[in-house]
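Taken from Swiss-Prot, the feature domain 'GH18' applies to 79-393, supported by sequence analysis. According to Swiss-Prot, the experimentally introduced change TYR84 to Ser is described as follows: Significantly decreased carbohydrate binding. Here the residue is the original one, while Swiss-Prot reports the published mutagenesis TRP88 to Ala with the comment Significantly decreased carbohydrate binding. According to Swiss-Prot, the experimentally introduced change TRP110 to Ala is described as follows: Significantly decreased carbohydrate binding. Where Swiss-Prot documents TRP277 to Ala as a mutagenesis experiment, the accompanying text is: No noticeable effect.
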Amino acid sequence: MRTLFNLLWLALACSPVHTTLSKSDAKKAASKTLLEKSQFSDKPVQDRGLVVTDLKAESVVLEHRSYCSAKARDRHFAGDVLGYVTPWNSHGYDVTKVFGSKFTQISPVWLQLKRRGREMFEVTGLHDVDQGWMRAVRKHAKGLHIVPRLLFEDWTYDDFRNVLDSEDEIEELSKTVVQVAKNQHFDGFVVEVWNQLLSQKRVGLIHMLTHLAEALHQARLLALLVIPPAITPGTDQLGMFTHKEFEQLAPVLDGFSLMTYDYSTAHQPGPNAPLSWVRACVQVLDPKSKWRSKILLGLNFYGMDYATSKDAREPVVGARYIQTLKDHRPRMVWDSQASEHFFEYKKSRSGRHVVFYPTLKSLQVRLELARELGVGVSIWELGQGLDYFYDLL
């Protein structure tokens, strides 16, 4: 009897089961039919007809990994190119090894500067420093400068007040920073501090940054500064860093990483960096083009996914963007005013979504603008983009 039961069970288990695919299952099955090239190309994207406004989702999925390996070290953009890499998007480390020659500076997001007491400072995050990666990058990209971002972290208003009002404090801060650069074989730093301090201490902050830059220069190191957009997004109001501050710091700093992205908000979905706003931010900073070569126009290699029914948004990096294209096969729309692509899709729970993410065309337009304005570019960040983006640089 038991043998008969086992045979019946085996027959049922092996018999075909006929079911109806749900809509979500059907989409998943359909997504498998979208192809992705895994091999490199012998031509850059500019020569393959891929830099277009009438973009198709299928084309992005098919081509995004297929960069031109033969020209991976050739530069197409003459200005300075700063690229950020982060520990949480490790693909950026690999990108830098392959395309390092296209950059003038690489800024790993490793370090924080903290005040521990009177005339006592510490640079934390050194556990993230990868000397082997630094050696590998420098080996393949001669002349490339590695300038980690140095974030002023956990500073209180009193910390700023005590430091900015004291030459001894500023001197100790500068010594600490220079010594870390020497010990770790850095070429300088990209300092991020401007957004952390209220406007009433700008004079003191300019003095401190000038002193720090002079100390770094004496050690043959570079000093760059992250700055917010000169025009507040969504308004015609000046931002926290204006022409006045730029004129004072431009002679002493080596570059300014201008954050020309994150224009739209969750409550007002839209482009990441409308072209007219990007242009205005540069022109307001330096209307007479005196120091334009030191401005590094910010390019976002990430996008935003807006859930319009919830007034919410989430950052979109390359892998998620490609998966969304596979799952929904949306119609890509070119916003000619902002010079960005976007698309819409629907989710059963969160309803309508709008996604703005950079494309070859939107990046090419911004690189052309940078050439026209005489500025460099800074990219946030290399691990978030698509591999074929780098053909443009």
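Heads up, the Cβ atoms here are built off N, Cα and C, so glycines get one too.
Substituted residues are absent from this model; it holds the original ones throughout.
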Pairwise CA distance, TRP110 (mutagenesis position) versus TRP88 (mutagenesis position), rounded so that it is a whole Å:
10
If you count Cβ atoms within 10 Å of each one, which of the mutagenesis positions TYR84, TRP88, TRP110, TRP277 comes out on top?
TYR84
So, three-state DSSP: helix, strand or coil for TYR84 (mutagenesis position)?
strand
